[in-house]
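Have a look at the structure below before the remarks.
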Amino acid sequence: MFDKYRKTLVAGTVAITLGLSASGVMAAGFKPAPPAGQLGAVIVDPYGNAPLTALVDLDSHVISDVKVTVHGKGEKGVEISYPVGQESLKTYDGVPIFGLYQKFANKVTVEWKENGKVMKDDYVVHTSAIVNNYMDNRSISDLQQTKVIKVAPGFEDRLYLVNTHTFTAQGXDLHWHGEKDKNAGILDAGPATGALPFDIAPFTFIVDTEGEYRWWLDQDTFYDGRDRDINKRGYLMGIRETPRGTFTAVQGQHWYEFDMMGQVLEDHKLPRGFADATHESIETPNGTVLLRVGKSNYRRDDGVHVTTIRDHILEVDKSGRVVDVWDLTKILDPKRDALLGALDAGAVCVNVDLAHAGQQAKLEPDTPFGDALGVGPGRNWAHVNSIAYDAKDDSIILSSRHQGVVKIGRDKQVKWILAPSKGWEKPLASKLLKPVDANGKPITCNENGLCENSDFDFTYTQHTAWISSKGTLTIFDNGDGRHLEQPALPTMKYSRFVEYKIDEKKGTVQQVWEYGKERGYDFYSPITSIIEYQADRNTMFGFGGSIHLFDVGQPTVGKLNEIDYKTKEVKVEIDVLSDKPNQTHYRALLVRPQQMFK
């Protein structure tokens, strides 16, 4: 009876199969999206990480001379137009569409050549609203609002990537376990060490000169604030463009490479023995990547093991293997505290304490290890926040927020130091650059950096000490602890965009350009921020990331600027307002679609 039933079942299956074949019906499943024009289907957010992008599938077409235009919204909308090269066409197997508006029926034109003919398609690409996954009772708005102050003629096409963040409801809930005192029992609490609590949700977007969001990196791409997984925690920072139009970045225990379509090209854990990557990543002409990290299980001179804070530079290749290491605890002087004791206790990098804003920091000899001001390995004595690579002599230039700007060779020897002279001992004291005026005449400055009868000034708690295309050194001079003291009133503080010319043979430094002092406290960013010279329009681009940080209950202003180099006229000024009060921004950078899809 069982055999009879089995034969009937098999016969029925065969009949159904033959019936499907006879009628030409496809196998079970839904049909793919049909072509939207003369090429293939349009796929919004093809990699699941950038919802304001799309892809026109090639559908096996072989095309060339591709140009994409995303039309502006309304009469004043900013049009985004760019070419697409063969490498990108092959990488995506489609035409990349970048710069869509959120929750909008975007009009997009794609032009190309195929079989010697000029072709063109117009598309309507629908997008949904972008979402901030990290809102709580502190939220002022869902997204970070923008306010366009000024855009001069000729700058309407500018696009700015804003690398900012938003607080999570749980705050910093993870710590590295430090080494217990030798007399501690097994049940005694263990101390914290390292910078694992440096943890916040990313908020990464591109804004146009109408203040519209034109790109968004999904917050879940690299981060997960709902799971206690250190591989998905940290502070997404150091977003820098590569020559290929991709971007490197760091976050906690990983470093990445990604592109504007949201494709993650590299995702590497930090090498064993290192932790807490923040602030900076940069690809060198050799194809390696420089990262700022801390050292795990570092044995101090007193025998105590700690995780160090922002004082090691790693060079890694694209497979993640270590090429070189700069250990600043051996190269510099981790006991120097000349600036540390002059800082505002209310803000150190993005660690903000409103209760102590405006008060001068106090250095205690027994300061606990961890992400706190203090001297020696295991404390925040260096705070390196930027790296520049100088190809002419295979050296690196570091902005050490708590020490100064330093150039170090491949041999780990200091070439020069740009900082006030106080606290530097031999042999490092001999590396201090000597200020000169435009005629090469020495400028007299006291040990705190106050200079006589001159506009020259050093930088204090600075960021982004980078080499410009002119060969000069440009720096965002935050200005906290200026002249190694706190002023009588907090409102006397100011920040500057500043440019120096360094003569390495003579060991001198000349200040050749500055901007911002005249704008006073309303331009003051105590922490974070960036400047970078833009040769295409002879401007100094800057982003003050922490303006009005200490205004209780108010959004923090991130101010995007382009300043005419010759006249110092403001060409662009756009404010970005944090979505929660007293929450700092980090950096911003100019992006050029014309260079991103080669």
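Keep in mind that glycine also has a Cβ here, set from the backbone N, Cα and C atoms.
No noted substitution is present; original residues retained.
Y123 (mutagenesis position) falls within a strand when secondary structure is assigned with DSSP. While the structure shown retains the original residue, Swiss-Prot records the mutagenesis experiment Y123 to F with this note: No effect.
Record note (Swiss-Prot), mutagenesis Y235 to F: No effect. The unchanged residue is displayed. According to DSSP, Y235 (mutagenesis position) sits in a coil region rather than a helix or strand.
Within the same chain, residues at least 6 positions away in sequence whose Cβ sits under 8 Å from that of H279 (mutagenesis position) are M237, G238, V250, R292, R310, V384, N385, S386. According to Swiss-Prot, the mutagenesis experiment H279 to L carries the annotation: Reduces enzyme activity by 96%.
Residues annotated as 4-methylumbelliferone binding site in Swiss-Prot: H279, H383, H463. With a 10 A radius on its CB, H463 (4-methylumbelliferone binding site) counts 28 other CB atoms from all the protein chains.
Under the three-state DSSP scheme, H383 (mutagenesis position) falls in the coil class. In Swiss-Prot, the entry for mutagenesis H383 to L states: Reduces enzyme activity by over 99%. The structure shown retains the original residue.
Under mutagenesis, Swiss-Prot gives R401 to L with this note: Reduces enzyme activity by over 99%. Under DSSP, R401 (mutagenesis position) is assigned to coil, being neither helix nor strand in the three-state scheme.
Annotation comment: Swiss-Prot describes H463 as active site, nucleophile, evidence class experimental evidence. In three-state terms derived from DSSP, H463 (4-methylumbelliferone binding site) belongs to an extended strand segment.
Secondary structure at Y586 (mutagenesis position), taken from DSSP and collapsed to helix, strand or coil, is coil. Mutagenesis annotation in Swiss-Prot: Y586 to F, described as Reduces enzyme activity by about 40%; the structure shown retains the original residue.
Take the CB of R401 (mutagenesis position) and look out to 10 A: across all protein chains shown you find 27 other CB atoms. Its Cβ placed at the centre, Y586 (mutagenesis position) has 31 other Cβ atoms within 10 Å. Packing around Y235 (mutagenesis position) is summarised by its Cβ count: 23 other Cβ atoms lie within 10 angstroms of its Cβ, all protein chains included. The two recorded residues, Y235 (mutagenesis position) and Y586 (mutagenesis position), show a Cα separation of 10 Å. Taking Cα separation as the measure, Y123 (mutagenesis position) is nearest to Y586 of the recorded positions H383, R401, H463, Y586. Note: the CA-CA distance between R401 (mutagenesis position) and H383 (mutagenesis position) rounds to 5 Å.
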